[in-house]
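Enquirer: According to Swiss-Prot, the protein carries these features:
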DOMAIN    1-71  domain 'HTH gntR-type'
MUTAGEN   D7 to A  Loss of DNA-binding ability and repressor activity
MUTAGEN   L34 to A  Loss of DNA-binding ability and repressor activity
MUTAGEN   T40 to I  Loss of DNA-binding ability and repressor activity
MUTAGEN   R102 to A  Shows a decreased binding to both DNA and D-galactonate
MUTAGEN   E106 to K  Completely non-responsive to D-galactonate. Does not affect binding affinity for the dgo operator
BINDING   D146, H150, H195  Zn(2+) binding site
MUTAGEN   H150 to A  Shows a decreased binding to both DNA and D-galactonate
MUTAGEN   H150 to Y  Completely non-responsive to D-galactonate
MUTAGEN   Q173 to A  Shows a decreased binding to both DNA and D-galactonate
MUTAGEN   W181 to A  Shows no significant effect on the binding to DNA and D-galactonate
MUTAGEN   S221 to A  Shows increased DNA binding but can be slightly reverted in the presence of D-galactonate
MUTAGEN   S221 to L  Decreases sensitivity to D-galactonate. Does not affect binding affinity for the dgo operator
Amino acid sequence: MTLNKTDRIVITLGKQIVHGKYVPGSPLPAEAELCEEFATSRNIIREVFRSLMAKRLIEMKRYRGAFVAPRNQWNYLDTDVLQWVLENDYDPRLISAMSEVRNLVEPAIARWAAERATSSDLAQIESALNEMIANNQDREAFNEADIRYHEAVLQSVHNPVLQQLSIAISSLQRAVFERTWMGDEANMPQTLQEHKALFDAIRHQDGDAAEQAALTMIASSTRRLKEIT
């Protein structure tokens, strides 16, 4: 995907914040300095600030400019923020927090999917699974299929309130998948088997097996995340 100038500056400044060049509570350079540094206009820098505010990485203070927000206010459900944090430093507390959220949400989704999935839902899940199998050596295509797989499982629950959380859930999953993809023979067959086990449990309307399959999947990805972080 081609990034425009605004996106590139957002990534640069976002990483600088997360990686500690600008610490929480400290000011970012003034607009004029950033315009000179990135050879761009004030309008572009203001767009960048809006994007960083949406990620809750900065706060704007009247007449004073942009300041780095406290770390506990950062939007960890933003895929970019989570990726930048994970690539910068191993934080066992963050890994634990991510696992807690997934363990809380995904097994329940799996159980409800087993109870409620229609034939059309099953076809969507199976289609995504087949794409994962077909693209198991293509990191980007595999991860996109993996996200579609989990989104299809979530959609099969038919809970409109839960579906409103799908963006947040998918952001968390996407950040994890981007870091834990392993195409080697020691990991990929297990990953595919775990996804097939969940699909089979949903297809057979076995809520207990679906819940256990989700827990197994989370445990595996958490293990891989700890190994590489």
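Counting starts with 1 at the first residue shown.
Every residue gets a Cβ built from N, Cα and C, even glycine.
Walk me through the surroundings of each of these features.
Expert: According to DSSP, D7 (mutagenesis position) sits within a helical segment.
Look at L34 (mutagenesis position): DSSP puts it in a helix. Residues within less than 8 Å, Cβ to Cβ, of L34 (mutagenesis position) and separated from it by at least 6 positions along the same chain comprise I9, L13, L28, T40, I45, V48.
The Cβ neighbour count for T40 (mutagenesis position), using a 10 Å radius and every protein chain shown, is 17. DSSP assigns T40 (mutagenesis position) to coil in the three-state reduction, placing it in neither a helix nor a strand.
Counting Cβ atoms from all protein chains shown, R102 (mutagenesis position) has 21 others lying within 10 Å of its own Cβ. Under the three-state DSSP scheme, R102 (mutagenesis position) falls in the helix class.
H150 (mutagenesis position) carries a helical DSSP state (H, G or I).
Other C-beta atoms found within 10 angstroms of the C-beta of H150 (mutagenesis position) number 24, with every protein chain shown included.
Under the three-state DSSP scheme, Q173 (mutagenesis position) falls in the helix class.
Sequence-distant contacts (6 or more apart, same chain, Cβ under 8 Å) of S221 (mutagenesis position) comprise V176, F177, T180.
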Enquirer: What average pLDDT is reported by the model for the domain 'HTH gntR-type' (1-71)?
Expert: 95
Enquirer: Among all protein chains shown, how many Cβ atoms are found within 10 Å of the Cβ of D146 (Zn(2+) binding site), not counting that one?
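Expert: A count of 23.
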Enquirer: Run through D7, R102, E106, Q173 for me and report the mutagenesis positions whose CA is within 10 Å of the CA of H150 (mutagenesis position), in sequence order.
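Expert: Of D7, R102, E106, Q173, within range: E106, Q173.
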Enquirer: I need the nearest neighbour of D7 (mutagenesis position) among the recorded positions E106, Q173, H195, using C-alpha distances.
Expert: Q173
Enquirer: Output, ordered by sequence, the same-chain residues six or more apart from H195 (Zn(2+) binding site) with a CB under 8 Å from its CB, or 'none'.
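Expert: Once residues fewer than 6 apart are set aside, H195 (Zn(2+) binding site) is near L129, M132, D146, Y149, M217.
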Enquirer: Return the residues near E106 (mutagenesis position), defined as same-chain residues 6+ apart in sequence whose C-beta is under 8 angstroms from its C-beta, sorted by sequence, else 'none'.
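Expert: Same-chain residues close to E106 (mutagenesis position) (Cβ under 8 Å, separated by 6 or more) are H150, A214, M217, I218.
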